[in-house]
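Taken from Swiss-Prot, the feature Zn(2+) 1 binding site applies to CYS20, CYS23, CYS43, HIS48, supported by sequence analysis. In Swiss-Prot, the entry for mutagenesis ARG59 to His states: In co-2; late-flowering under long day condition. The structure shown retains the original residue. According to Swiss-Prot, the feature Zn(2+) 2 binding site maps to CYS63, CYS66, CYS86, HIS91. Annotated domain 'CCT' per Swiss-Prot: 306-348, in sequence order, evidence recorded as sequence analysis.
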Amino acid sequence: MLKQESNDIGSGENNRARPCDTCRSNACTVYCHADSAYLCMSCDAQVHSANRVASRHKRVRVCESCERAPAAFLCEADDASLCTACDSEVHSANPLARRHQRVPILPISGNSFSSMTTTHHQSEKTMTDPEKRLVVDQEEGEEGDKDAKEVASWLFPNSDKNNNNQNNGLLFSDEYLNLVDYNSSMDYKFTGEYSQHQQNCSVPQTSYGGDRVVPLKLEESRGHQCHNQQNFQFNIKYGSSGTHYNDNGSINHNAYISSMETGVVPESTACVTTASHPRTPKGTVEQQPDPASQMITVTQLSPMDREARVLRYREKRKTRKFEKTIRYASRKAYAEIRPRVNGRFAKREIEAEEQGFNTMLMYNTGYGIVPSF
């Protein structure tokens, strides 16, 4: 829209403000990024109110120190808008100036920059107010509102002030408090999980304050209780007299636990024979030997035993006798008396016919014939 023209300013004119690029009569007060032009108030209102596209141009005011460059930072201590060169020059003069808090200046869009000057000052003050956030004028439109919020989300730091409007200098206070709350919640969570684990393992909780009674459960068997006692041995040092409860509600006052003698609360009197218990190292659990593993270790032979067995087997094989053994003598005797036909066992009918034939022969001949089987 506008074309920036070069301004040849001599060394003697460096102290004067830069003139407007349009009228060249008034000092410039606004810099338009879209047109790359320095404009005065009247020219800015005339140019950027022509149409809606021109009203969306982003403009910033000119540096209040040199009045020859667009302002980039707002110094809260000096309440001045400075360009990059003037900001580095002013705030590097002494250590006190380095502590001034500066915030970037956002471009402003609208029909007239002069009508938005008050809004711009209010928005800059709101940026540094801890109880408010960045205020975006509704006249900027949806696009300007979105851009301003996006830039403010990563450009503007969070500044904290106390009631006397003084900077407390602790920018990490909120993060530190959040960290403390997180640690306390994690400690509470760990304590809750630990107490629940103790309840599940039948280990009574201790309050570490004075004498207390320790309820014990006797529903489990002796072996299971001993196993649980070996698995859960915590390094808890305490000294007090324990009072034991059984299932019937009776109290057993005979058990006394000392902080120098034991480091774990016993679960029942069935596994506790004396008041002192040897403390086992952490992470060690005594397991009962497996019978199957014992049998496997017994059946495993050494090479010498195996060689001796092989030799005995070979000697026994040399003297082996291949004889026919009779397993059932009664069956053998019955088989011998059964009739046979051509070497095979005959049926009862054939046997009866042969017996009748033999009887007839004996009657005819007058003497008996001994049959041969």
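Cβ coordinates come from backbone N, Cα and C, glycine included.
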Which of CYS20, CYS43, CYS66, CYS86, all binding-site residues, has a Cβ with the fewest other Cβ atoms inside 10 Å:
CYS66
In the domain 'CCT' (306-348), how many residues does DSSP put in helix, strand and coil?
23 helix, 4 strand, 16 coil
If you tally other C-beta atoms within 10 angstroms for each of the recorded positions HIS48, ARG59, HIS91, the top scorer is HIS48
Out of the binding-site residues CYS23, CYS63, the residue with the smallest number of other Cβ atoms within 10 Å is CYS23
Quick one: which residues besides CYS63, CYS66, CYS86, HIS91 have a Cβ within 8 Å of the Zn(2+) 2 site's Cβ centroid, in sequence order?
GLU64, SER65, ALA69, ALA80, LEU82, CYS83, THR84, ALA85, ASP87, GLU89, VAL90
Nearest of the recorded positions to CYS66 (Zn(2+) 2 binding site) by CA-CA distance, picking from CYS23, CYS43, HIS48, ARG59?
ARG59
Quick check: with CYS20, CYS23, CYS43, HIS48 left out, which same-chain residues have Cβ atoms within 8 Å of the centroid of the Zn(2+) 1 site Cβ atoms?
ASP21, THR22, ASN26, CYS28, VAL30, ALA37, LEU39, CYS40, MET41, SER42, ASP44, ALA45, GLN46, VAL47
